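Below is a structure I'd like to ask you about.
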Amino acid sequence: MGTSPSSSTALASCSRIARRATATMIAGSLLLLGFLSTTTAQPEQKASNLIGTYRHVDRATGQVLTCDKCPAGTYVSEHCTNTSLRVCSSCPVGTFTRHENGIEKCHDCSQPCPWPMIEKLPCAALTDRECTCPPGMFQSNATCAPHTVCPVGWGVRKKGTETEDVRCKQCARGTFSDVPSSVMKCKAYTDCLSQNLVVIKPGTKETDNVCGTLPSFSSSTSPSPGTAIFPRPEHMETHEVPSSTYVPKGMNSTESNSSASVRPKVLSSIQEGTVPDNTSSARGKEDVNKTLPNLQVVNHQQGPHHRHILKLLPSMEATGGEKSSTPIKGPKRGHPRQNLHKHFDINEHLPWMIVLFLLLVLVVIVVCSIRKSSRTLKKGPRQDPSAIVEKAGLKKSMTPTQNREKWIYYCNGHGIDILKLVAAQVGSQWKDIYQFLCNASEREVAAFSNGYTADHERAYAALQHWTIRGPEASLAQLISALRQHRRNDVVEKIRGLMEDTTQLETDKLALPMSPSPLSPSPIPSPNAKLENSALLTVEPSPQDKNKGFFVDESEPLLRCDSTSSGSSALSRNGSFITKEKKDTVLRQVRLDPCDLQPIFDDMLHFLNPEELRVIEEIPQAEDKLDRLFEIIGVKSQEASQTLLDSVYSHLPDLL
């Protein structure tokens, strides 16, 4: 029997699903295996990196042995031999070691903390004693001083710490401080409106707002018939709401009558108290307890208060002998609302106005810099390097001759152009080096590629353009770019050129010539071999001979990989470590202080007891390192190399 088309389609789809599931499972298993292998390899790598070693001279055999360092908190009580491992012992009381080491004695802890300082860290096997000031005090001139107390009206702007004093500031508008304190900030005024209260007395920088209750009339029992709310006219006059339209003497009678026409009616209806006497005569004799609040009224409005009294009294008469369950609220009286639209004070807004102005100036500078840079990048150097130098000389103080002579090293009466030397060696790598030096775009690289025929011409033009684009171009940056692209052979050629006794062969420094105006015109020389090379036979002036070549960090960078040779002019003082290299290390250490103890621990086996005593007497760690350079530098090249390796391993920023 034949199969139907629908069944064949279903079988095909099932097979595709099965294949996808199988592929997914295989990929998942491979990922799991890769993850497990990575996680198992990491502990092994960490374990191998945790173990440090040191070198020890066996006094019995005179051999230099490599021993494992002791962990932190211990010291080497017995060094290793050919048949035994080193023995570590715990640091005794009063001593410590922070790192793994190969020393024979732990470091002494610092002196006990002088009064009133307290111990922040105790003296232990792993840590030195650290002192600090107690709470409420800060360190000032090697002693502790109490934090400043902010007076009344002032609050804490910045809390004090162990090393800084308290900073106070005057309470701003809307805040106050009523107690002197060294920890409290200014507090905000009490919000009377949120508590259904009014401000009776506004706050100041030293006091809070004084709030009061709203005026209200409350009665425990309703007035009985025949009993007036105000039994005497004097009482009514005492508690009568005063009016802002008070009629002084000398006012005409019509105005006074019209202003008082309302109150006589109210008083007469109250004072007469002629209410029909029903069966509640006994209750009429009962006393009526009334509470009339004594308020401080600030502003009074005549119209609303009088209308309130007219509405209030008839309601009291109508509810004769019944108790009033609803309190009678009076008009809202309180402190007048402060005027929100006050005069503009320039002193209050001056700080943020200055900040906005500085931000505006910064934005303008950034925009102008970006536009100038974009115009420079768009132009693209399609002309020869000599024209580039001439155009750059119109805008900069440095002339083309000065810029060219900056990269020329004079040796035996001949001027050797460093840029030509590098251009002749890098070949097609000039693109990567040029992009690394000045972040050039593909368009600029293409301009050099299309403008010249040979790679050394393109490289020389690109390097000259790099030196013209910014005055910060230096030999140190060029060497860094060469090392970045693994051209240490070119760096060694430059290094050999700068050495006094090393002479480079002329044919190795020769740069192929072309009819293009690439090479600067050298001074004629009778030697035909020098005419076809990149050597410039320019006799330097006495000033040029005396001044250094590239006054920057170029020379330490050239010699950071090893100690200088014994024939170098920089090592003629008997030291295997050049002065420039030592000064570079010490300058970096003084700029960025760090823990130098591991370096001293690594070099202990090279020092005799007298040298160790001399170094221990020096108080500053940087001066100790300087003295260590002087001592180790004259011992041997192996000791000098060990010191440099230790410095570069513990201070990686120097690389």
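Cβ from N, Cα, C; glycine included.
Pasting the feature list from Swiss-Prot:
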| type | residues | note |
| --- | --- | --- |
| MUTAGEN | ASN82 to Gln | Abolishes one glycosylation site and reduces total N-glycosylation; when associated with Q-252; Q-278 and Q-289 |
| MUTAGEN | ASN141 to Gln | Abolishes one glycosylation site and reduces total N-glycosylation; when associated with Q-82; Q-252; Q-278 and Q-289 |
| MUTAGEN | ASN252 to Gln | Abolishes one glycosylation site and reduces total N-glycosylation; when associated with Q-278 and Q-289 |
| MUTAGEN | ASN257 to Gln | Abolishes one glycosylation site and reduces total N-glycosylation; when associated with Q-82; Q-141; Q-252; Q-278 and Q-289 |
| MUTAGEN | ASN278 to Gln | Abolishes one glycosylation site and reduces total N-glycosylation. Abolishes one glycosylation site and reduces total N-glycosylation; when associated with Q-82; Q-141; Q-252; Q-257 and Q-289 |
| MUTAGEN | ASN289 to Gln | Abolishes one glycosylation site and reduces total N-glycosylation; when associated with Q-278 |
| MUTAGEN | CYS368 to Val | Abolishes palmitoylation |
| DOMAIN | 415-498 | domain 'Death' |
Measuring Cα to Cα, tell me the gap between ASN82 (mutagenesis position) and ASN141 (mutagenesis position) in whole angstrom.
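For ASN82 (mutagenesis position) versus ASN141 (mutagenesis position), the Cα atoms are 54 Å apart.
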What average pLDDT does the predicted model assign to the domain 'Death' (415-498)?
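Its mean pLDDT is 82.
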Across all chains shown, how many C-beta atoms besides its own are within 10 angstroms of the C-beta of CYS368 (mutagenesis position)?
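Taking every protein chain into account, the count is 10.
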Is ASN141 (mutagenesis position) helix, strand or coil when read with DSSP?
coil
Near ASN141 (mutagenesis position), which residues of its chain come within a Cβ-Cβ distance under 8 Å, counting only those 6 or more away in sequence?
none
On the three-state reduction of DSSP, what should I expect for ASN82 (mutagenesis position)?
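For ASN82 (mutagenesis position) - judged by DSSP and reduced to three states - the answer is coil.
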Neighbour count, 10 Å Cβ-Cβ cut-off, for ASN82 (mutagenesis position): what number do you get?
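The answer is 9 other Cβ atoms.
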Per DSSP, what is the residue count of the domain 'Death' (415-498) in each of helix, strand and coil?
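Each residue of the domain 'Death' (415-498) counted once, the result is 67 helix, 3 strand, 14 coil.
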By the DSSP assignment reduced to helix, strand and coil, which category contains CYS368 (mutagenesis position)?
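Assignment for CYS368 (mutagenesis position) reads helix.
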